[in-house]
Amino acid sequence: MARRRRHRGPRRPRPPGPTGAVPTAQSQVTSTPNSEPAVRSAPAAAPPPPPASGPPPSCSLLLRQWLHVPESASDDDDDDDWPDSPPPEPAPEARPTAAAPRPRSPPPGAGPGGGANPSHPPSRPFRLPPRLALRLRVTAEHLARLRLRRAGGEGAPEPPATPATPATPATPATPATPATPATPATPATPARVRFSPHVRVRHLVVWASAARLARRGSWARERADRARFRRRVAEAEAVIGPCLGPEARARALARGAGPANSV
């Protein structure tokens, strides 16, 4: 005989527990007489610590290979990667105090006892290039010479003689210009530039008409061109006009109708 199931109505919602208590898998619901059921929660388990480095374990293999997880902030500020960074400051306890003098390290060429160390050869003295050393020596001598000259000391060395420059060929004197006697104001040593006391003025000859037309403008130049064309046409007509008259034409026809020119 089949067992008949009893129909139940809709379930009533459970009243919420006190604030701060969340029912978990390990919580127990207890009820007291004439009171609402109370929820006693067991201490929640601490979440698993995140992995030290690398992607979370729930990532796929592709994300584990290509996902970039930044490291701690202390690794980003590592000064060893930068060659020009200053050396790190020592700890407070490692810093030398005023009472305790800082020990001096021996030079690289000295041994533990203060003598020469055969493993480290002595460093060679620094030498300037020959050209720079020569220039430095000349500059030092020049400064010393100036210092002695300003102090007015006796026995100051003479300044170095300037290299002799090739003498420029003197220009031949023109016969029209008479030779002037040397005046006391003129220095005995010839200079490169000479100023003659005699001044000659040379007048430049220019075409007045061209200069006048240039001052007037283009319209005046065109008018002058038209006038010149009319003048030349009139001169040509005066020469060719007599040859085109009726008498000249009759003479030309008479010469052409002679027996020598007959067909």
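Just so it is clear, glycine is given a Cβ too, placed from its N, Cα and C backbone atoms.
Residues as originally present; substitutions not included.
Keep in mind that what you see is a predicted model, and the values were worked out from it rather than measured.
Cβ neighbours of Leu134 (mutagenesis position) (same chain, under 8 Å, six or more residues apart in sequence): none. One entry in Swiss-Prot concerns the mutagenesis experiment Leu134 to Ala. Its note says: Complete loss of cytoplasmic localization; when associated with A-136.
As a published mutagenesis entry, Leu136 to Ala appears in Swiss-Prot alongside the note: Complete loss of cytoplasmic localization; when associated with A-134. In three-state terms derived from DSSP, Leu136 (mutagenesis position) belongs to a helical segment.
Under its mutagenesis annotations, Swiss-Prot gives Val193 to Glu the following note: Loss of interferon resistance; when associated with F-195. For Val193 (mutagenesis position), the number of other Cβ atoms no farther than 10 Å from its own Cβ, over all displayed protein chains, is 4.
Annotation of the published mutagenesis Phe195 to Leu in Swiss-Prot: Loss of interferon resistance; when associated with V-193; the original residue is retained in the structure shown. Within the same chain, no residue at least 6 positions away from Phe195 (mutagenesis position) has a Cβ under 8 Å from its Cβ.
In Swiss-Prot, the entry for mutagenesis Arg215 to Ala states: Decrease in nuclear localization; when associated with A-216. The structure shown retains the original residue. Other C-beta atoms found within 10 angstroms of the C-beta of Arg215 (mutagenesis position) number 8, with every protein chain shown included.
A helical conformation is recorded for Arg216 (mutagenesis position) in the three-state DSSP classification. For Arg216 (mutagenesis position), the number of other Cβ atoms no farther than 10 Å from its own Cβ, over all displayed protein chains, is 12. Here Swiss-Prot describes Arg216 to Ala as a published mutagenesis experiment; the accompanying note says: Decrease in nuclear localization; when associated with A-215.
If you compare Cα positions, Leu136 (mutagenesis position) sits closest to Val193 out of the mutagenesis positions Val193, Arg215, Arg216. Taking CA atoms as the reference points, Arg215 (mutagenesis position) and Val193 (mutagenesis position) are 38 Å apart.
If you take the Cα of Arg216 (mutagenesis position) and the Cα of Val193 (mutagenesis position), they are about 42 angstrom apart, rounded to a whole number.
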